[in-house]
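Annotated in Swiss-Prot:
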MUTAGEN   ASN53 to Ala  Loss of activity
MUTAGEN   ASP69 to Ala  Loss of activity
Amino acid sequence: MSAVLTAEQALKLVGEMFVYHMPFNRALGMELERYEKEFAQLAFKNQPMMVGNWAQSILHGGVIASALDVAAGLVCVGSTLTRHETISEDELRQRLSRMGTIDLRVDYLRPGRGERFTATSSLLRAGNKVAVARVELHNEEQLYIASATATYMVG
C-alpha cells in the first residue's frame, strides 16, 4: 500500500517527476520556479547543445516546443490529479502513466535569442478526459519568443 498524498503533496510530486526525473527535461536543465494547480513557470539557460541555427546562435525549435510542452503538461496534469483532497501515490503514478500530449500548436514569434528563457503556462480548461493550456516563452529581456496551445489526454 502506498502513501496517501494531500493535493499539495501530489502537486509537488508531479512537478518533481516532470522536471527533475525525466532524463530529457533534466538534460535541458529545466528549473521549476513556480507551480500551482492552474499555473506553472519553469526556466532554463541556453546551452551550446540547444542551438538550432549556429550562424545566429538561436534556440532550436524543438527545444522551444519541448519547454512549452512541459509547462503545459504541468498544469493539465496537476489540475487533474489534485481535484480531490487526497490521492495515493500508486494511483497518481498509474493515472499519470495514461496521460499525455494530444496536440501542441506552437507559434514561433521571434528567433530564440537569449541566455535564459522562461515558460509560463495557465490552464484554459480541464475536463474529465481532456485539458487545454496556454503557454508563453520569454527570454531574460522579456521578449516574447513563442506561444502555444496544448491539449492533453488526462482521463
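Cβ from N, Cα, C; glycine included.
Here the original residues stay in place, and none of the substitutions has been built in.
Note that the coordinates shown come from a computational prediction; the quantities given were computed from them, not determined experimentally.
Around ASN53 (mutagenesis position), taking its Cβ as the centre, 13 other Cβ atoms fall within 10 Å, counting all chains.
ASN53 (mutagenesis position) sits 21 Å from ASP69 (mutagenesis position), counting Cα to Cα. In the three-state DSSP scheme, ASN53 (mutagenesis position) falls into the strand class.
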